[in-house]
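Q: First, the structure itself, so that you have it in front of you.
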Amino acid sequence: MSEGKQQFKDSNKPHKDSTDQDDDAATIVPQTLTYSRNEGHFLGSNFHGVTDDRTTLFDGEEGRREDDLLPSLRSSNSKAHLISSQLSQWNYNNNRVLLKRSILKTQAFMDQLQEENNIRPIFIAANDEREKLHVLQLNIKLDGQYNTKEKNGFNIEKKALSKLFHSQIVSVTNHLNALKKRVDDVSSKVFITGDVNTGKSALCNSLLKQRLLPEDQLPCTNVFSEILEARENDGIEEVHAIPLNIAPTLKEAIDMYSIQNPKTYEIHTLKELPDLVPQNGKYALLKIYIKDDKRPASTSLLRNGTVDISLIDSPGLNMDSLQTAEVMSRQEEIDLVIFVVNAENQLTLSAKEFISLASREKKLMFFVVKKFDKIRDKQRCKELILKQIRDLSPETYKRAADFVHFVSKNGDELPHYHNENDNEDHGDRKPDDDPYSSSDPDPDFDSLEDSLRNFVLKKRSLSKLLPAKTYLSKLLSDIIMISKSNMKMYSEEEIKINEQLETLRPEILSARAKCNDLTTSVDQMAEQTITMTYNNTKEALLNALDVPLHEYPKYQGLGQIYDFIFSTEAFIANQIDESIGSSELFAKQKTDLLVKKIYEIGKNELGDDFMCERVFRSELMFRKRKHLIGKRLKVSLSITDLFAPTWKGFLSYLSWQKPVTAPLPDIEGQTNEGQIGLMKYLGLKNYPLTQYWSRPSLLFTSKIPTLTLYFLGSTKVVGNIILNGIKLSSWSSLKKLSVPVIVVGSLLGLTYLIHDLPRALPMNLSIKYKRKLQELDYIHLNAQRTSNEVRDVLRVPTREILRSCEIIMDKKQITKKELENKKESNLLSIKFFQSLYEGTVAQKLMVEEINLDID
């Protein structure tokens, strides 16, 4: 029982450890001795109103001898035993408090590790045998092999390891919680396990001295069975079966089971055990309550008068993977492991895996090697099994005499044990039944029983608290090792980071200077091309109307003067459009050349860092409508635009000098040199003769009107001179002479204006358009439009150069920033692990100083 009082009743037999019969006879044996676990000491004789009980020996009270009652005597041996028990209990309680504090402190360390691992993944040396972890080791199994056992173990990325380590921390934290519960619990749980069909149930029956659990040559225990003293169930012997529909897993069954709540279990009799233990598909856990009151406390295991003990019989390890996993997990909740080994098979792989897991906290485990009598070479069998135990549990190997027992009898046959299940009425027991009165001596099994009782009862601190101390010591050692390895790793990383930063700084300066030079050079080339296109457009428009007269539309006579005016105006507008088109073509060519050059420079200077997938198409430039101001490029016409007389032109016309328009090539069919000379003399070379015939007004462009006026005028003047020659000096003669002169002159002037019209109209329109261009600032606006288009196009490659340079600089700056952040993070980690290391070392020293050997 975990609380209350326990009474040790007189066995009427000498203690089995006594060697001197006379001493036994002289020893005063108490009739009743009451001990309170809650108070931690033995109770006085006046407890519950007991006064002057001369059959009780405590605090000077009287007892009786083994053969007859004697007067009250003080026994110095009993007094010493009482003091020793109280000191042992005080030492146990003190160690329990220290361990609880250490567990809480270690949980705080694990929380800190978890927080650090979430922020900065913790480094775990998975393949380093020199820094092999015990509890926090990550055994990653791949293709049937563990990474820690391979020389060239596979490597896992750091973040992936940190996630695995997170799961390990959660598992360790849960284990620490289980440890804390076990330290608080005053009862002890003895876990009997082993491979399938090794006789675990038979061993359990042997320890209980009764055939309680079913035994068979085939595996029959499939459900975890925990055997407890019936006092915890009001003295009623029965089975509490926790079904799977209430608790699907073993852990849930343990947590949900409550003896005060019948809804959490089913009640069965002990007779039904053979039918219950195989039903792992129906039950998760069996709680078996039996009475172990037919034996004295000195030999009873469950009712020993010192501590509540429960035996747990488990399914075989290698029978089912799910059950094996449950057995593995159950070891965290028990205090002592009794591992049953078949001498013929020795320790299997599943057995080794369980022992390795359990040895994290349990330095000492009992090994019971059964069927040893069937082995021919017993010494060799012992050596092989002990060698396996030495590798898995070194402390157990060192104390093999107490913890490794080779049992010759297989335990399957118990002819000397009374089978309580054979009674029709289980509660009907004969008081004089002696369950082992006919038992034959078995030194091997007796040695096992003595060692087990001595370890569980007399060395309670070791059996109950040593697993917690061992686990804490190993866990703290792991934390120390992890702290040291991480501090070392971060210190080495800091050296590398400093070297990388020293190398990176000049690279950044060089890249910045190179990018500045490159972008400046590209910008200058772009500005030069933009300026060139601006000047070219401006110059083209300025020279657009400086066209030779012969390139203007041909004059077709007065009858088609309107067409001549319209065609001349259209010609001037077309000249302006052509100059704009030529300037745009020039801009396209220059832009195309520069874009290719910029891309080539970018690839040569920046290499693979310059990535441009754009394809420049110059034909897509200037696809927008011409400048809107071109719609207003219209001039008004007047009659005066047809004339532009000059004295020089008039005198040239009168003197028959060079013609107004340039001569055309020889007209087809006019091959006679004399005829050509005559037409040239008369000014008829500008048009074919047929046009002069069809359009008589074209004659005004020749010399015929002048010759006609000259001929008529000279005839009139000469006739007047001949008729009035002697009167030339008289006023009347001059008056008569001036009339024909004025008429001829007027006619000559009129013919000159008509003759000059093919020159005057183009010249006047050209002057008007030039003024209009200046008035509208048309030249500058179009030059600006062209240069802006070039600027927009060149902005793409220049920006790509700039962007590539920025990417290069950003990469280096990001690398630098990452290194600096990594350095800062490493410093924080070093500081964290330094603090964790110091705290863990101090805590480990405190744990190591807890002395559990004093009982």
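Cβ atoms are placed via backbone N, Cα and C, with glycine included.
What you see is the original sequence, not a version with the noted changes.
Just lifted these from Swiss-Prot, have a look:
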type	residues	note
BINDING	ASN197, THR198, GLY199, LYS200, SER201, ALA202, LYS370, LYS371, PHE372, ASP373, SER408	GTP binding site
DOMAIN	184-467	domain 'Dynamin-type G'
MUTAGEN	VAL196 to Met	Leads to an unusual intermediate mitochondrial morphology described as disorganized tubules in which mitochondria are tubular, distorted, less branched, and poorly distributed throughout the cell
MUTAGEN	LYS200 to Arg	No effect
MUTAGEN	LYS200 to Asp	Abolishes respiratory growth
MUTAGEN	ASP313 to Lys	Abolishes respiratory growth
MUTAGEN	ASP335 to Lys	Abolishes respiratory growth. Restores respiratory growth; when associated with D-464
MUTAGEN	LYS371 to Ala	No effect
MUTAGEN	LYS464 to Asp	Abolishes respiratory growth. Restores respiratory growth; when associated with K-335
MUTAGEN	TYR490 to Ala or Lys	No effect
MUTAGEN	ASP523 to His	Abolishes respiratory growth. Restores respiratory growth; when associated with D-780
MUTAGEN	HIS780 to Asp	No effect. Restores respiratory growth; when associated with H-523
MUTAGEN	GLU818 to Pro	Abolishes respiratory growth
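On this model, are these features tucked inside or out on the surface, and what's nearby?
A: Sequence-distant neighbours of SER408 (GTP binding site): residues of the same chain at least 6 apart with a C-beta under 8 Å from its C-beta are PHE372, ASP373, ASP442, ASP444.
The Cβ of VAL196 (mutagenesis position) has 19 neighbouring Cβ atoms from other residues within 10 Å, across all protein chains displayed.
In the three-state DSSP scheme, LYS200 (mutagenesis position) falls into the helix class.
Residue environment of LYS200 (mutagenesis position) contains 29 other Cβ atoms, counted within 10 Å of its Cβ in all protein chains.
All protein chains included, ASP313 (mutagenesis position) registers 24 other Cβ atoms within 10 Å of its own Cβ. ASP313 (mutagenesis position) falls within a strand when secondary structure is assigned with DSSP.
According to DSSP, ASP335 (mutagenesis position) is assigned to coil rather than to any helix or strand. Long-range Cβ proximity for ASP335 (mutagenesis position), meaning a same-chain Cβ under 8 A and a gap of 6 or more residues, is found for ARG182, SER188, LYS189, VAL190, SER463, LYS464, PRO467.
In the three-state DSSP assignment, the secondary structure recorded for LYS371 (mutagenesis position) is coil.
When secondary structure is read from DSSP and collapsed to three states, LYS464 (mutagenesis position) falls in the helix class.
Secondary structure at TYR490 (mutagenesis position), taken from DSSP and collapsed to helix, strand or coil, is helix. Less than 8 angstroms from the CB of TYR490 (mutagenesis position) sit ASN826, SER829, ILE830, PHE833, each of them six or more residues away in the same chain.
For ASP523 (mutagenesis position), the Cβ neighbour count at a 10 Å cut-off comes to 14, with all displayed protein chains included.
According to DSSP, HIS780 (mutagenesis position) sits within a helical segment. Here HIS780 (mutagenesis position) comes close to LYS538: these same-chain residues lie at least six apart in sequence, with C-beta atoms under 8 angstroms from its C-beta.
Every protein chain considered, the tally of other Cβ atoms within 10 Å of the Cβ of GLU818 (mutagenesis position) stands at 12.
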Q: Spatial neighbours of LYS200 (mutagenesis position) among the mutagenesis positions ASP313, LYS371, ASP523, GLU818, defined as Cα within 10 A: which are they?
A: ASP313
Q: Taking only the Cα atoms, work out how far LYS370 (GTP binding site) lies from VAL196 (mutagenesis position), in Å, as a whole number.
A: 13
Q: Would you work out the biggest C-alpha to C-alpha distance among ASN197, THR198, GLY199, LYS200, SER201, ALA202, LYS370, LYS371, PHE372, ASP373, SER408, the residues that bind GTP according to the record, and give it in angstrom as a whole number?
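A: Output for GTP binders ASN197, THR198, GLY199, LYS200, SER201, ALA202, LYS370, LYS371, PHE372, ASP373, SER408: max Cα distance 19 Å.
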Q: Rank the recorded positions LYS370, LYS371, LYS464 by the number of other Cβ atoms within 10 Å of each Cβ, and give the residue at the low end.
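A: Minimum Cβ neighbour count within 10 Å, taken over the recorded positions LYS370, LYS371, LYS464, occurs at LYS371.
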Q: Sort the binding-site residues ASN197, GLY199, SER201 by C-alpha distance from LYS371 (mutagenesis position) and give me just the closest.
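A: Checked the binding-site residues ASN197, GLY199, SER201; minimum Cα distance to LYS371 (mutagenesis position) goes to GLY199.
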Q: Across all protein chains in the structure, which of the binding-site residues ASN197, SER201 has the highest Cβ count within 10 Å?
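A: Checking each of ASN197, SER201, the winner is SER201.
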Q: Looking only at C-alpha atoms, tell me how far SER201 (GTP binding site) is from ASP313 (mutagenesis position), rounded to the nearest Å.
A: 6
